[in-house]
Amino acid sequence: MMLLLPLLAVFLVKRSHTRTHSLRYFRLAVSDPGPVVPEFISVGYVDSHPITTYDSVTRQKEPKAPWMAENLAPDHWERYTQLLRGWQQTFKAELRHLQRHYNHSGLHTYQRMIGCELLEDGSTTGFLQYAYDGQDFIIFNKDTLSWLAMDYVAHITKQAWEANLHELQYQKNWLEEECIAWLKRFLEYGRDTLERTEHPVVRTTRKETFPGITTFFCRAHGFYPPEISMTWMKNGEEIAQEVDYGGVLPSGDGTYQTWLSVNLDPQSNDVYSCHVEHCGRQMVLEAPRESGDILRVSTISGTTILIIALAGVGVLIWRRSQELKEVMYQPTQVNEGSSPS
């Protein structure tokens, strides 16, 4: 069974040069909590930056970003502390309800993700979904005001939730209007952090991965925002079917990393190059003819190319698990309120 913690949430980012922003809230209930994992956790993110947190140990909603603490009054935190204490009890009851219907005992998890995205062209998206033991359980479709059930238990929940038209419309309005309004507000609070630009360091590596098979890697790291476009070109033409892609993932220092690779016959005379675009900055690196790396460092003042003979450079790859959650047979009576929690 997979245990997913919102505090460790990793977001995959679309491989694109179009800048987007998102607001997400995760809730997690655990049936058998311990000293490391609380019974209930709620965490909020703008993009990949934690902004709020609450858990069943502290029983307080608290800011995780200084620009949240500076801009929201104490009564905001107290109001949503009270709401989350209610959600804590609701999630605990709902998880027990699910365990009974699945005939489960022991350690199990119940998760919820709600949020929205603001795209560069001004368009928006919204999402609300739930999971049990890390697997999709039920997903809200705001356009049809309906729920997509993933199994027989979720289908019972679907029938109950779809009977409450007021709640369906409320969720749609929250996703399309209130969530976006709060996202724009938070983006203004954290402008210096969220609107900054750090261009990537890009490296190409040639390595024999199997006898008779050579792999070219193109790696980018140290960039923000996370939207980036990377492609391999062969003899001047883009290739896609032969390419393996890594996710765009946090590096742990407020920047991101990603990679892509392509296999080839080492006897081939084809010329491969990696093309990278990030926030209007374009970089092109040819694949090395011999084992080693070609490193390009992109800075605000210009681009410097360094040739470095390095072998076997590793990269930490994070794999994203879905962050979802919730289920119940009667729609919850704990209202989200005018602000996300």
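Numbering starts at 1 and runs along the chain as it is shown here.
Quick reminder: no glycine exception, Cβ is built from N, Cα and C everywhere.
DSSP assigns S42 (7-hydroxy-6-methyl-8-(1-D-ribityl)lumazine binding site) to a strand in the three-state reduction. The feature 7-hydroxy-6-methyl-8-(1-D-ribityl)lumazine binding site is assigned by Swiss-Prot to R27, S42, K61, R112, Y170, Q171, with similarity to another entry given as support.
According to Swiss-Prot, the feature 5-(2-oxoethylideneamino)-6-(D-ribitylamino)uracil binding site maps to R27, S42, K61, R112, Y170, Q171, an assignment based on similarity to another entry.
K61 (7-hydroxy-6-methyl-8-(1-D-ribityl)lumazine binding site) falls within neither a helix nor a strand when secondary structure is assigned with DSSP, and so counts as coil. Per Swiss-Prot, pyridoxal binding site is recorded for K61, and the stated evidence type is similarity to another entry.
The 2-amino-4-oxopteridine-6-carbaldehyde binding site annotation in Swiss-Prot covers K61 and is backed by similarity to another entry. All chains included, 22 other C-beta atoms sit within 10 angstroms of the C-beta of K61 (7-hydroxy-6-methyl-8-(1-D-ribityl)lumazine binding site).
The secondary structure of Y25 (mutagenesis position), as reduced to three states from DSSP, is extended strand. Every protein chain shown contributes to the tally, and the Cβ of Y25 (mutagenesis position) ends up with 20 other Cβ atoms within 10 Å. Among the mutagenesis entries in Swiss-Prot is Y25 to L, noted as: Loss of MAIT cell activation.
One mutagenesis experiment named in Swiss-Prot is R27 to V, and its note says Loss of MAIT cell activation.
F40 (mutagenesis position) has a Cβ environment of 24 other Cβ atoms inside 10 Å. Under its mutagenesis entries, Swiss-Prot includes F40 to Y with the note: Impair expression of folded protein.
The annotation that Swiss-Prot gives for the mutagenesis experiment L83 to K reads: Loss of MAIT cell activation. Taking the Cβ of L83 (mutagenesis position) as centre and 10 Å as the limit, one finds 18 other Cβ atoms among all the protein chains shown. According to DSSP, L83 (mutagenesis position) is assigned to a helical segment.
There are 18 other Cβ atoms within 10 Å of the Cβ belonging to K92 (mutagenesis position). In this structure, K92 (mutagenesis position) is part of a helix by DSSP. According to Swiss-Prot, the mutagenesis experiment K92 to R carries this note: Reduced MAIT cell activation.
Of all Cβ atoms in the protein chains displayed, 12 besides its own lie within 10 Å of the Cβ of A93 (mutagenesis position). According to Swiss-Prot, the mutagenesis experiment A93 to V carries the following note: Activated.
As a published mutagenesis entry, Q99 to R appears in Swiss-Prot alongside the note: Activated. In the three-state DSSP scheme, Q99 (mutagenesis position) falls into the helix class.
Looking at Swiss-Prot, the entry for mutagenesis of Y110 to I says: Impair expression of folded protein. DSSP assigns Y110 (mutagenesis position) to a strand segment in the three-state reduction.
Experimental mutagenesis is annotated in Swiss-Prot for L128 to Q, with the remark: Impair expression of folded protein. When other Cβ atoms within 10 Å of the Cβ of L128 (mutagenesis position) are tallied across all protein chains shown, the result is 23.
One entry in Swiss-Prot concerns the mutagenesis experiment A181 to E. Its note says: Reduced MAIT cell activation. For A181 (mutagenesis position), the Cβ neighbour count at a 10 Å cut-off comes to 15, with all displayed protein chains included. According to DSSP, A181 (mutagenesis position) sits within a helical segment.
Among the sequence features in Swiss-Prot, the mutagenesis site C279 to G is noted as follows: No effect on cell surface expression.
Of all the mutagenesis positions listed here (Y25, R27, A93, Q99), Y25 has the Cα closest to the Cα of Q171 (7-hydroxy-6-methyl-8-(1-D-ribityl)lumazine binding site).
A distance of 30 Å separates the Cα atom of K92 (mutagenesis position) from that of A181 (mutagenesis position).
Cα distances from Q99 (mutagenesis position) to the recorded positions Y25, F40, K61, A181, C279 are smallest for F40. The maximum pairwise C-alpha distance among R27, S42, K61, R112, Y170, Q171, the residues recorded as binding 5-(2-oxoethylideneamino)-6-(D-ribitylamino)uracil, is 23 Å.
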